[in-house]
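Feature annotations, courtesy of Swiss-Prot:
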- G16, G18, K19, S20, S21, D32, H33, T38, G64, N119, D122, A150, K151: GTP binding site (BINDING)
- S20, T38: Mg(2+) binding site (BINDING)
- Q65 to L: No change in GTPase activity (MUTAGEN)
Amino acid sequence: MMAIRELKVCLLGDTGVGKSSIVCRFVQDHFDHNISPTIGASFMTKTVPCGNELHKFLIWDTAGQERFHSLAPMYYRGSAAAVIVYDITKQDSFYTLKKWVKELKEHGPENIVMAIAGNKCDLSDIREVPLKDAKEYAESIGAIVVETSAKNAINIEELFQGISRQIPPLDPHENGNNGTIKVEKPTMQASRRCC
């Protein structure tokens, strides 16, 4: 019997850093060069194995534009994890990332797993944010950090695997609704015939 855990994950960060592209690459293994900016938020799901569980990621991709910033708490409330994305070629996006982390720490779920994704690592020749800086910052806040490229499918799966590994295992003695669905193989039963 394999348990399916539903894990709400939100993506936060500046507009244009590649949040939607990361989600599309992870869920659909697709990259769109002409993707439109997200309005409000978009939603996708993907289920992946993790140990003896299945993690069903309920992924909320939030808009990065300032005018939608006030909607973000609606998406990170109740989240098991948050992926805060910055563009390695834009120092300003790394500064904004720190504001998102501060907001999550003040208003987000207490035990939220935080992952920092430095996207567009395929453009490392025009890098503005050293990986060393991202690693030091991630360590200081207890987050995982991964450099990704949605365009070239670099470390996208690893990002979500890292989140899965940080999610505490289910307590087998816990009662109640914890977002888990039991999946069992159907058993063959002898059929009864009437008449």
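Along the chain as shown, residues are numbered 1 onward.
Quick reminder: no glycine exception, Cβ is built from N, Cα and C everywhere.
Ranking the binding-site residues K19, H33, K151 by how many other Cβ atoms lie within 10 angstroms of each Cβ puts H33 at the bottom. Counted within 10 Å of its Cβ, the other Cβ atoms near S21 (GTP binding site) come to 23, all protein chains included. Spacing of H33 (GTP binding site) relative to S20 (Mg(2+) binding site) is 11 Å (Cα to Cα, whole number). S20 (Mg(2+) binding site) and D122 (GTP binding site) have their C-alpha atoms 17 Å apart, to the nearest angstrom.
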